[in-house]
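K.L.:
Before anything else, here's the structure in question.
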Amino acid sequence: MAVPFVEDWDLVQTLGEGAYGEVQLAVNRVTEEAVAVKIVDMKRAVDCPENIKKEICINKMLNHENVVKFYGHRREGNIQYLFLEYCSGGELFDRIEPDIGMPEPDAQRFFHQLMAGVVYLHGIGITHRDIKPENLLLDERDNLKISDFGLATVFRYNNRERLLNKMCGTLPYVAPELLKRREFHAEPVDVWSCGIVLTAMLAGELPWDQPSDSCQEYSDWKEKKTYLNPWKKIDSAPLALLHKILVENPSARITIPDIKKDRWYNKPLKKGAKRPRVTSGGVSESPSGFSKHIQSNLDFSPVNSASSEENVKYSSSQPEPRTGLSLWDTSPSYIDKLVQGISFSQPTCPDHMLLNSQLLGTPGSSQNPWQRLVKRMTRFFTKLDADKSYQCLKETCEKLGYQWKKSCMNQVTISTTDRRNNKLIFKVNLLEMDDKILVDFRLSKGDGLEFKRHFLKIKGKLIDIVSSQKIWLPAT
């Protein structure tokens, strides 16, 4: 059943987790409003309380249609709560088919929106430093939102730019200068990461483990061996743009204003491609009312801890630039006075909150929390009951060599290593819904594309028990 949070609010789904806490979906059972709650245990973040404070401070500065909106925060004892928009469309990586990618018009539209968000961030002097599909979320209209500012920093203040020296991010997405130089400019680093995201969208795979000469795939790229994967899967026009983005020398790397002049960037979408009505900011218009977006990835993933660059001090009480603060108040009653002051006990197993079919309801019902659950393609119905489904899943995962741990009732944690020998952890919930069992996989730690590869492998082994029934999702 749903876990009560505070008066009138229930926690109904774990959206993400990381070193210091998790993100939960909270739904108001009276108004049906949804909000993402990032719950940070400050006792687990004793080594970096300033990082949390800086993340809050940066979030307060943000107001853009391609950036997840921040409503506010409050602290209760050792727990810090950040309230953010909920993105019911899930994470971008879920739309990327491993080794295939996505239709080029979709990739172009998402790339346009990514550029709009990054232009906005750089315009107010902020660099994200961990752009990757796991940190790019989609709303109910499939509009892209940049999320997770745990590694973000201010690189320009009062028109004065400072060089950065902290090596942080996620290795396949980091720019080569992070691995080679003591200091570097902020903007080209984010541009490079956007190029890797575009590659993943078009080819369904990452080009290399890291951009260093010790990596054969990266050396092949520098030698222009585009007859190899992933480049041979990419059409010549977007590949020409990638040749300008993924340039080792940051001073020779294309800038965003020039990206916007690129031939492929301005190529009209193919006939028949899904092209929602857009506003001037590049975002589809959506009905008025409470937006539903989420900040999901909590994985602070430093590549290495270099000497501290953070000479600028941040305080959550320091004044921020005026960025339309009134827009934060997305009432009713300012998100119920930021979810009513908060005082509650954390559930021991928050994912168990989805196990009740009464909670999930049926498609079309007026009060239907299932409509609030994040969309995922990594789920399927089975033809069996819960016990038999669990047993088949367990036997299959053990045969495939996965580490298997029952977390709590109807939830298991599966661990393995991916093709890059990095840790990959995902949670599987068996959910009762309308007398059927939904097997729902969620990435907990690791690379999203690798997670999808493993999901498809497991599903393939279970094909005899997978129901042909389509997963019902909220209409968009």
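Easy rule for this one: first residue shown is 1, then count along the chain.
Just so it is clear, glycine is given a Cβ too, placed from its N, Cα and C backbone atoms.
Look at Swiss-Prot and you will find 9-265 tagged as domain 'Protein kinase'. The ATP binding site annotation in Swiss-Prot covers LEU15, GLY16, GLU17, GLY18, ALA19, TYR20, GLY21, GLU22, VAL23, LYS38. Quoted from Swiss-Prot, the note on the mutagenesis of LYS38 to Arg is: Abolishes kinase activity. What Swiss-Prot says about the mutagenesis result for ASP130 to Ala is this: Abolishes kinase activity. The active site, proton acceptor annotation in Swiss-Prot covers ASP130. Under its mutagenesis entries, Swiss-Prot includes LYS132 to Arg with the note: Strong reduction of chromatin-associated CHK1 ubiquitination. Here Swiss-Prot notes a mutagenesis experiment, SER317 to Ala, with the remark: Abrogates interaction with RAD51; when associated with A-345. Reduces phosphorylation and impairs activation by hydroxyurea and ionizing radiation. Abrogates nuclear retention upon checkpoint activation. Impairs interaction with FBXO6. According to Swiss-Prot, the experimentally introduced change SER345 to Ala is described as follows: Abrogates interaction with RAD51; when associated with A-317. Reduces phosphorylation and impairs activation by hydroxyurea and ionizing radiation. Impairs interaction with YWHAZ which is required for nuclear retention after checkpoint activation. Swiss-Prot lists SER345 to Glu among its mutagenesis entries, and the accompanying note reads: Enhances interaction with RAD51; when associated with E-317. In Swiss-Prot, the entry for mutagenesis MET353 to Ala states: Impairs nuclear export. The structure shown retains the original residue. According to Swiss-Prot, the mutagenesis experiment SER357 to Ala carries the following note: No effect on phosphorylation induced by hydroxyurea. For the mutagenesis result SER366 to Ala, the note given in Swiss-Prot is No effect on phosphorylation induced by hydroxyurea. In Swiss-Prot, the entry for mutagenesis ARG372 to Glu states: In 3RE mutant. Disrupts the folding and/or conformation, allowing increased accessibility to FBXO6 component of SCF-type E3 ubiquitin ligase complex; when associated with E-376 and E-379. The structure shown retains the original residue. According to Swiss-Prot, the mutagenesis experiment ARG376 to Glu carries the annotation: In 3RE mutant. Disrupts the folding and/or conformation, allowing increased accessibility to FBXO6 component of SCF-type E3 ubiquitin ligase complex; when associated with E-372 and E-379. Record note (Swiss-Prot) on the mutagenesis of ARG379 to Glu: In 3RE mutant. Disrupts the folding and/or conformation, allowing increased accessibility to FBXO6 component of SCF-type E3 ubiquitin ligase complex; when associated with E-372 and E-376. For the published mutagenesis LYS436 to Arg, Swiss-Prot gives the following note: Enhances stability of the protein, probably by preventing ubiquitination at this site. Under its mutagenesis entries, Swiss-Prot includes SER468 to Ala with the note: No effect on phosphorylation induced by hydroxyurea.
Set these features in their place in the structure for me.
P.N.:
In the predicted model, the domain 'Protein kinase' (9-265) has a mean pLDDT of 95.
Neighbour density for ALA19 (ATP binding site): within 10 A of its CB lie 16 other CB atoms from the protein chains shown.
Reduced to three states, the DSSP call for LYS38 (mutagenesis position) is strand.
The local packing around ASP130 (mutagenesis position), expressed as other Cβ atoms within 10 Å of its Cβ over all shown chains, amounts to 25.
ASP130 (mutagenesis position) carries neither a helix nor a strand DSSP state and counts as coil.
In sequence order, THR170, TYR173, SER193, ILE196, VAL197, GLY448 make up the list of same-chain residues 6 or more apart from LYS132 (mutagenesis position) whose Cβ falls under 8 Å from its Cβ.
Around the Cβ of ARG376 (mutagenesis position), 17 further Cβ atoms fall within 10 Å across all displayed protein chains. In the three-state DSSP reading, ARG376 (mutagenesis position) counts as coil.
Other Cβ atoms within 10 Å of the Cβ of ARG379 (mutagenesis position), summed over all protein chains shown, number 19.
Around the Cβ of LYS436 (mutagenesis position), the number of neighbouring Cβ atoms within 10 Å comes to 17.
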K.L.:
Take the Cβ of SER468 (mutagenesis position) and count every other Cβ within 10 Å, whichever protein chain it belongs to.
P.N.:
7
K.L.:
May I ask which of the mutagenesis positions LYS38, ASP130, ARG376, ARG379, LYS436 is closest to ALA19 (ATP binding site) if we compare their C-alpha atoms?
P.N.:
LYS38
K.L.:
If H, G and I count as helix, E and B as strand, and all else as coil, what does DSSP give for SER468 (mutagenesis position)?
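P.N.:
Assignment for SER468 (mutagenesis position) reads coil.
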K.L.:
Where the distance is taken from Cα to Cα, which of the binding-site residues GLU17, GLY21, VAL23 turns out closest to LYS38 (mutagenesis position)?
P.N.:
VAL23
K.L.:
Just the number: how many Å between the Cα atoms of ARG379 (mutagenesis position) and LEU15 (ATP binding site)?
P.N.:
15
K.L.:
DSSP three-state call for ALA19 (ATP binding site): helix, strand or coil?
P.N.:
coil
K.L.:
Rounding to the nearest whole angstrom, report the longest C-alpha distance spanning LEU15, GLY16, GLU17, GLY18, ALA19, TYR20, GLY21, GLU22, VAL23, LYS38, listed for ATP.
P.N.:
14
K.L.:
Can you give me the Cα-Cα distance between SER468 (mutagenesis position) and LEU15 (ATP binding site) in Å, rounded to a whole number?
P.N.:
26
